[in-house]
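Input: a single structure, listed below in structure tokens.
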Amino acid sequence: MTTSYMNGHVTEESDSGIKNLDLASPEEYPKHREMAVDCPGDLGTRMMPVRRSAQLERIRQQQEDMRRRREEEGKKQELDLNSSMRLKKLAQIPPKTGIDNPIFDTEEGIVLESPHYAVNILDVEDLFSSLKHIQHTLVDSQSQEDISLLLQLVQNRDFQNAFKIHNAVTVHMSKASPPFPLIANVQDLVQEVQTVLKPVHQKEGQELTALLNAPHIQALLLAHDKVAEQEMQLEPITDERVYESIGHYGGETVKIVRIEKARDIPLGATVRNEMDSVIISRIVKGGAAEKSGLLHEGDEVLEINGIEIRGKDVNEVFDLLSDMHGTLTFVLIPSQQIKPPPAKETVIHVKAHFDYDPSDDPYVPCRELGLSFQKGDILHVISQEDPNWWQAYREGDEDNQPLAGLVPGKSFQQQREAMKQTIEEDKEPEKSGKLWCAKKNKKKRKKVLYNANKNDDYDNEEILTYEEMSLYHQPANRKRPIILIGPQNCGQNELRQRLMNKEKDRFASAVPHTTRNRRDHEVAGRDYHFVSRQAFEADIAAGKFIEHGEFEKNLYGTSIDSVRQVINSGKICLLSLRTQSLKTLRNSDLKPYIIFIAPPSQERLRALLAKEGKNPKPEELREIIEKTREMEQNNGHYFDTAIVNSDLDKAYQELLRLINKLDTEPQWVPSTWLR
């Protein structure tokens, strides 16, 4: 995987962290020049590698063009030479007749036909004989002297060896170039054609389908793909060629790196341009580069498989490496950056509290490497070496995702979200109050960045990014309390009551506290804990209640100790709470499992309520849907899972399945719960 990485999109980095966060307008977003090479999926443009056969074809074409130019130049020179005194003198010599020049004897010479031109191959003896004939033809002293020099040159052993080499190269260059495959997967192309032809009932389409399905055609296509795959493989570079190329970089310290890269394993590196240089910017976890440990950030790439890289644009590097696999030979100038040996990084697991789409992020260093995720996803962060851009895998994708993806670092995400909020507040117009409505006193907030190190608890006012998680398997004798959350008329109370009625030995509710007087049929400790108002208010001040309220001048509430009593009895405590109670519950030691009961569509919700004899107004239904969105937006980071209650029976079965799964499978919980 090779991409380009442009620095300075968002920050100026220093040892102290981020100096500046510049959120530009969409028109001013930096232009991405990253081109993913060898990246999983169909990313970027692909170009066939240049093989030796194709190079020879181009060389041969260049030679043909040079030959034509030489002929044109020769004609011009001939006009000038005809005016010379020497040629005038030679023209006075009577022409000889009957001279047989072996140069033009095609029967003795080897004539090779080429797609471009015919080449005559002569021996040294033929050249020597031709010069002898010319020597007898020219009678002036200057010509005789010139011919004598040529005869001596032809008899020289070095010239004869060079002449043989010339003939050998000419023969090789004259051979027709072998065809180069356009694609190596013609079988896939034929399958696409067959898919297109399925609905076609015309005679020609059916004939083509039958022809493509014929065994001989199928065998031909298979043979084509096998040969094409071998043809498209680059020829390995020899040590001699590598060492010869090193000499071109005289005083520079270079190193040679060889990496074996399989077709299905990306290289896993990013590059950037610095002037004419191509510099390795980032090593991505999971790629061949990271596994080899031979490529490092800051190395300058001089050559890849004998092809010079210095001076190339990152797009050209993309084209070059798009289909390379096998042995890759890099000639590098090692980075001058002094870095401590990399410490063994521990993998941390985090729960995402926001949605992220790299295609909509103008600041991601490489969009092809960006990892998209949704609120509630578990991410396995394997590298925080770059504090702004972590490398991570999404839960469940480790086997299908060979390369780690880039996700925003925690502090980076917090800072830019804080900056966005500040900008939005500054742009928000001041609404003028009306005469019949009191103007709301808007509290002025100090514009400071959120410091994650000072507070790990989340408020609705705080910026939610990630929460570190750990796997937890509940003990058999200490069940996690089940909390049902949802808007009114969404069925959470009905689901809770059905569980209580059907499995009384397994589920129980916490006994609430109250300040009202006990009635005759009530039993203290079974129906309510009856306490004084003074004691109740003292417990509120001490934070002992999960939630509480006042009804008809009496206080009611559910305490943490009441829930703990149910857990200690070995039963599962069932609670239906308001969202305001979730933070207190999460900060306790009860380890709650919170399930959000969401309503179905507005029409389906109307039908469900009609079965219960309710006839809600359209505005009431819209209010329920809007309340659902509000609860998800403000408290969704507390939810472990959600159930859409489109059918009460199905919702009950799904709820029971989730509760049973807590006994058989470990679940992700905040790491602070286990410390």
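Sequential numbering from 1, following the chain as shown.
Placement of Cβ uses the backbone N, Cα and C atoms for every residue, glycine included.
Sequence unchanged from the original; the noted substitutions are absent.
Quoted from Swiss-Prot, the note on mutagenesis experiment H32 to A is: No effect on interaction with PARD6B.
Mutagenesis annotation in Swiss-Prot: R33 to A, described as No effect on interaction with PARD6B; the structure shown retains the original residue.
Swiss-Prot documents E34 to A as a published mutagenesis change and attaches the note No effect on interaction with PARD6B.
Secondary structure of the domain 'L27 1' (120-177), assigned with DSSP and counted as helix (H, G, I), strand (E, B) and coil, comes to 47 helix, 2 strand, 9 coil. Sequence annotations record features per position, and here Swiss-Prot assigns domain 'L27 1' to 120-177 based on sequence analysis.
Here Swiss-Prot notes a mutagenesis experiment, V154 to G, with the remark: No effect on PARD6B interaction. Prevents interaction with PATJ; when associated with G-150.
The note that Swiss-Prot attaches to the published mutagenesis L208 to G is: Prevents interaction with LIN7C. Under the DSSP three-state reduction, L208 (mutagenesis position) is assigned to helix.
Residue environment of L212 (mutagenesis position) contains 15 other Cβ atoms, counted within 10 Å of its Cβ in all protein chains. Under its mutagenesis annotations, Swiss-Prot gives L212 to G the following note: Prevents interaction with LIN7C.
Of all the Cβ atoms in the protein chains shown, 18 others lie within 10 Å of the Cβ of L221 (mutagenesis position). What Swiss-Prot notes for the published mutagenesis of L221 to G is this: Partially prevents interaction with LIN7C.
If you look up Swiss-Prot, you'll see 345-417 marked as domain 'SH3'.
Sequence-distant neighbours of L379 (mutagenesis position) (same chain, 6+ apart, CB under 8 A from its CB) are H349, V350, K351, A352, L371, F373, A392, Y393, R394, E395, V407, Y466. What Swiss-Prot notes for the published mutagenesis of L379 to P is this: Failure to restore localization of PALS1 and PATJ to cell-cell contacts and to restore tight junction and adherens junction formation in cells where PALS1 has been knocked down.
Feature annotation from Swiss-Prot assigns domain 'Guanylate kinase-like' to 479-660.
If you look up Swiss-Prot, you'll see G486, P487, Q488, N489, C490, G491, Q492, N493 marked as ATP binding site, on the strength of sequence analysis. Cβ-based neighbour count (10 Å, all protein chains) for N489 (ATP binding site) stands at 19. Under the DSSP three-state reduction, N489 (ATP binding site) is assigned to coil, being neither helix nor strand.
Cα to Cα, L212 (mutagenesis position) and Q488 (ATP binding site) are separated by 62 Å.
Of all the binding-site residues given, namely Q488, Q492, N493, the one with the smallest number of surrounding CB atoms inside 10 A is Q488. Residue counts for the domain 'SH3' (345-417) under DSSP (helix as H, G, I; strand as E, B; rest coil) come to 14 helix, 24 strand, 35 coil.
Look at L221 (mutagenesis position): DSSP puts it in a helix. Taking the centre of the Cβ atoms of G486, P487, Q488, N489, C490, G491, Q492, N493 as the ATP site, the nearby residues of that chain (Cβ within 8 Å, site residues left out) are I597, P599, N645.
Of the recorded residues, V154 (mutagenesis position) and G486 (ATP binding site) place their C-alpha atoms 100 Å from one another. Taking every protein chain shown into account, P487, G491 are the binding-site residues, and of these the Cβ with the most other Cβ atoms within 10 Å belongs to G491.
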